[in-house]
Amino acid sequence: MPVSFVHNVLEVVTPYVEYYQENLTKWYILIPTILLTLNFLSILHTKYLEYKFNAKPLTNFAQDYSFGVITPLMLMYFKWHGTVMEFACNVWNNKFLVLNGNVRTVGLRIMGLNIIETTDPENVKAILATQFNDFSLGTRHDFLYSLLGDGIFTLDGAGWKHSRAMLRPQFAREQVAHVKLLEPHVQVLFKHVRKSQGKTFDIQELFFRLTVDSSTEFLFGGSVESLRDASIGMTPSTKNIAGREEFADAFNYSQTYNAYRFLLQQFYWILNGSKFNKSIKTVHKFADFYVQKALSLTEADLEKQEGYVFLYELAKQTRDPKVLRDQLLNILVAGRDTTAGLLSFLFFELSRNPTVFEKLKEEIHNRFGAKEDARVEEITFESLKLCEYLKACVNEALRVYPSVPHNFRVATRNTTLPRGGGKDGMSPIAIKKGQNVMYTILATHRDPNIYGEDANVFRPERWFEPETRKLGWAYVPFNGGPRICLGQQFALTEASYVTVRLLQEFHTLTQDADTRYPPRLQNSLTLSLCDGANIQMY
């Protein structure tokens, strides 16, 4: 290399080096320098992993020059207005899929973190099943701990395996099949529907009360009886239990609050309001009442108890009050909210699709009768599974409105995802240890490349079409892989039973013509309708 060339380079570089030596300690130079250096090292590390794993650069990357500060603020804005899920679907189905063909994976920044967002069924399969050990729950345990503690919904690794082994027997077929336990609660629900006298009312609010009543009875051995109120001339038999009246509202508030904490990722602790902490204390106080009641019983007493109570069965395995409370609340989140949301969306769609409603009603009446001729004793776990159109309606409600529309995992090691890189998006992409990977099932379920141009339309008939029966990982309403929902059959059975009983008793279902559609969606830990399911039923 000529000496003159080196001399010329030094002449050019030396002033810059001297400038940085003099000014590097100044914050307005130091901070940008650190950020640029970290960004350069991050890019270098990514390139190394791509070389190591024979991966390709991301096809899609959403630029955010605010280092990911604007993105969560924008998401919070849409969430506050009940349109964050609608926004997510529009972004995927109207931007990335259209501009980049069949690419369903994108890189973005949230609070300075480089995050991968995907709706690709192959990537979802890898995250949840084939590469299960490469991913963990990340910060989920941290931001949910104050409410749910250490339970199956929040734990990873050995703790999760122990929880699952302890809980799996509680969802055996004989427990799931006990639909008759629902009937007393359904009878109270009927009173509320009749009270409306054909006028518009919010059935979602009733469904959430119904499922908290049935879930607390199944789990705790005593219902909060939130449906039994003065408006129908009833009073709860459990009114003296501490925290009973406030429990449902406190549980709802704490979950909604946690959904905002989720958007802040590792900065979740910024949101820690007094009402949030008060709500958690109310929830724990109610749960502790029943835990102490169970622990006051001897092993012999527990064996003598009539009927099935989830808490009593767990108390045979452990006498630790915190373990019992944590597991109960973890199951309550999944069991209560998913069923209430499913029923709400199903009846919201049935009320605006009269042809579907009449067809479903006909199937139910033919199999189980109606009104005074209703053969309630014939509605069993087995007979519900034979109702093909009912199953199609439930499947379609879960497709258009999955209970958990958006979720995430964190890489436990340097790894890959099978698709999202290269010019066509079909090559593997590198994932760094500690990197967040989000998957939006709602957008997958509404992908026109998978479900056709009517992917956003509630159409149960699609479940009788051959191509829909081969969806694989393009339909995952209850997650999949080792962490597949233990209580999915419980939720499906309860939702089906309640649907059958309502359509046996009430033969007209409508909604106001000016009802907003698509509806505004609220995503706390599970999906629900922002404005309720306002219908007329008589």
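Our numbering is plain: 1 for the first residue shown, then up by one each step along the chain.
Cβ coordinates are placed from backbone N, Cα and C, and glycine is handled just like the others.
The annotation heme binding site is assigned in Swiss-Prot to Cys485. One natural variant named in Swiss-Prot is Pro2 to Ser, and its note says In strain: EH15. According to Swiss-Prot, the natural variant Asn39 to Pro carries the annotation: In strain: EH15. Quoted from Swiss-Prot for the published natural variant Thr235 to Val: In strain: EH15.
Recorded features from Swiss-Prot, shown on the structure.
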residue : record            : Cβ contacts under 8 Å, 6 or more apart
Asn39   : variant position  : none
Thr235  : variant position  : Arg228, Asp229
Cys485  : heme binding site : Ala334, Thr338, Phe478, Asn479, Ala491
